[in-house]
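Down below is the structure, laid out as C-alpha cells.
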Amino acid sequence: MTNFYKVCLAVFILVCCNISHAAVSFIGSTENDVGPSQGSYSSTHAMDNLPFVYNTGYNIGYQNANVWRISGGFCVGLDGKVDLPVVGSLDGQSIYGLTEEVGLLIWMGDTNYSRGTAMSGNSWENVFSGWCVGNYVSTQGLSVHVRPVILKRNSSAQYSVQKTSIGSIRMRPYNGSSAGSVQTTVNFSLNPFTLNDTVTSCRLLTPSAVNVSLAAISAGQLPSSGDEVVAGTTSLKLQCDAGVTVWATLTDATTPSNRSDILTLTGASTATGVGLRIYKNTDSTPLKFGPDSPVKGNENQWQLSTGTETSPSVRLYVKYVNTGEGINPGTVNGISTFTFSYQ
C-alpha cells in the first residue's frame, strides 16, 4: 500500500510541471519617436506633379522587435490608428495633413517595414493579423514608417514641420488570450524635419495675350450643320526645364462652365448660327473646354509635350462651325484662356 501511494505522487508531479500558461508583459515604451531628429530631405519635381511623394531612399520610421514578451501559447495581433486629419488620397491610401503644404503617407504593422499596412482613415484597423507563440518565450514587435508628400502648387521652397503626434498601435490578444492589466497601446510622434523642395516648370515665349484675326467668309461656305471652315491660326511656344511634361486646358472665358468643343461667342458678336472650334496640330478632333485649373487630371486637359522636350510648341487652328441654328451674317468674337500644367 505504501509503494502504491509513492507511484501516484510521482505521476502527479510530472503532469503538473508540464502545464504552461499563456502570458504577456510589456517591455517597450509607451511614447515613441518616428524618424531621425531634425531630419532634412531634398527632392526635385515638376510644379504640378502633385501630390508629390518624397522617396528619401530609406525609411523614415520606428521599429522595435521587443515591445511585448509573450509565452505559453499567447496569441497576439496588432491594430493601428492615425489621428491626423485626412486631406486627400493616393492609390487608395489616405494622405494625412501636417501643414497646408505638407502631408504624410503612413504605414503601420509588424516589425518589418515591408509588411506594413497602408493606413486609411482615422479608425482602428487590423495592421497585423497575428500569431500564437508555442510553449516558449518570444516577443511581439511593431513598426511605423512614413513618407512626406507635397500637397500644393508652389515655387521652390523650404518647408519646416514641427514634432507632431501621429497615432497609436495596440496589441490585440485573441483565441482566448487576455492582456489583463498589461499595457496594450503605444503612441507615436513624428520628429521635426525640413523639406527642401525644388520645382521645375516652363516659361511662355509667345505673348500671354494672343489675338487671332479671323478670316471673313460667306454663309454659303457653311451650308450645313457641322460644316467647318478654317478661320485663323496661331502658335504657342515654351521653354521648359528638363523632364517637364506640359499639359494644357482651354477655358471658355465667356461661359467658364462650357465643357463642349464649341467656343461661346462674346456679347460683342453680331453673327448667329455660327461658333468656333479649336484644333491642335494635325488633330481631326477639336479640343474641348475645361475648368481654369493647373491641377493634374483637370477635366479636358490635353498633353502638349513630353518630358524630353525643352522647347515645346503647339500649332492651333480656329475654325468656324455651323451650329445648325440658321446663320445670320455679322461679327464673330470669342475668348479662350490657356492654363498650363507642368507635370
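Every residue, even glycine, has its Cβ placed from backbone N, Cα and C.
Since the structure is predicted, the reported quantities are computational estimates derived from the model, not experimental observations.
What Swiss-Prot says about this protein:
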BINDING   A65, N66, D110, T111, S138, T139, Q140, G141  carbohydrate binding site
MUTAGEN   D110 to L  80% reduction in binding to N-acetyl-D-glucosamine
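When the alpha carbons of G141 (carbohydrate binding site) and D110 (mutagenesis position) are compared, the span between them is 6 angstrom. Every protein chain shown contributes to the tally, and the Cβ of G141 (carbohydrate binding site) ends up with 17 other Cβ atoms within 10 Å. As a whole number, the greatest separation of Cα atoms within the carbohydrate-binding residue list A65, N66, D110, T111, S138, T139, Q140, G141 is 14 Å. The CA atom of A65 (carbohydrate binding site) is located 8 Å away from the CA atom of D110 (mutagenesis position).
In this structure, the binding-site residues N66, T111, S138, T139 were compared by how many other Cβ atoms lie within 10 Å of their Cβ, and the smallest count belongs to N66. A straight line from the CA of S138 (carbohydrate binding site) to the CA of D110 (mutagenesis position) spans 14 Å.
Using the Cβ center of A65, N66, D110, T111, S138, T139, Q140, G141 for carbohydrate, the list of other same-chain residues with Cβ within 8 Å runs, in sequence order, N64, V67, W68, L142.
Taking the Cα atom of each, T139 (carbohydrate binding site) and D110 (mutagenesis position) are about 11 angstrom apart. Cβ neighbours within 10 Å of Q140 (carbohydrate binding site), excluding its own Cβ and spanning all shown chains: 24. Close to D110 (mutagenesis position) in the fold, though at least 6 residues off in sequence, lie L78, G116, V127, F128, G141, L142, S143, each with a CB less than 8 Å from its CB. When secondary structure is read from DSSP and collapsed to three states, T139 (carbohydrate binding site) falls in the strand class. According to DSSP, T111 (carbohydrate binding site) sits in a coil region rather than a helix or strand.
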